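The block underneath contains the structure these notes are about, expressed in structure tokens.
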Amino acid sequence: MTMFVESINDVLFLVDFFTIILPALTAIGIAFLLRECRAGEQWKSKRTDEHQTVFHINRTDFLIIIYHRITTWIRKVFRMNSPVNDEEDAGSLLL
């Protein structure tokens, strides 16, 4: 019985790791990348090639979108793990 409980705890830890911890670490990493991108924009010379500027903006926008999706995912996982309110539909919490 003890081995069964330990294996369930291990499985629950892996579920929490892949649904909360790993996305949170990814979001933190993306936040650091965004900070570096924005700091780099301040020091850019005004003679940058137009293509490089567009590529840089697209990369920054992509990081912002990914960061937003990950933080939204984490919020939904937390809401799914908490008791559902009567006003809230459980189906709206699913991705």
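Including glycine, each Cβ sits where the backbone N, Cα and C put it.
At each noted position, the model has the original residue.
Annotation of the mutagenesis experiment ILE65 to Ala in Swiss-Prot: Increases accumulation of full-length MifM. For the mutagenesis experiment TYR67 to Ala, the note given by Swiss-Prot reads: Reduces misCB/yqjG induction in misCA/spoIIIJ mutant. Mutagenesis annotation in Swiss-Prot: HIS68 to Ala, described as Increases accumulation of full-length MifM; the structure shown retains the original residue. According to Swiss-Prot, the mutagenesis experiment ARG69 to Ala carries the annotation: Increases accumulation of full-length MifM. Reduces misCB/yqjG induction in misCA/spoIIIJ mutant. For the mutagenesis result THR71 to Ala, the note given in Swiss-Prot is Reduces misCB/yqjG induction in misCA/spoIIIJ mutant. Here Swiss-Prot describes GLU88 to Ala as a published mutagenesis experiment; the accompanying note says: Minor effects on translational arrest. As a published mutagenesis entry, ASP89 to Ala appears in Swiss-Prot alongside the note: Minor effects on translational arrest.
ILE65 (mutagenesis position) sits 10 Å from THR71 (mutagenesis position), taking the Cα positions as reference.
Mapped onto three states, the DSSP output places THR71 (mutagenesis position) in helix. For ARG69 (mutagenesis position), the Cβ neighbour count at a 10 Å cut-off comes to 13, with all displayed protein chains included.
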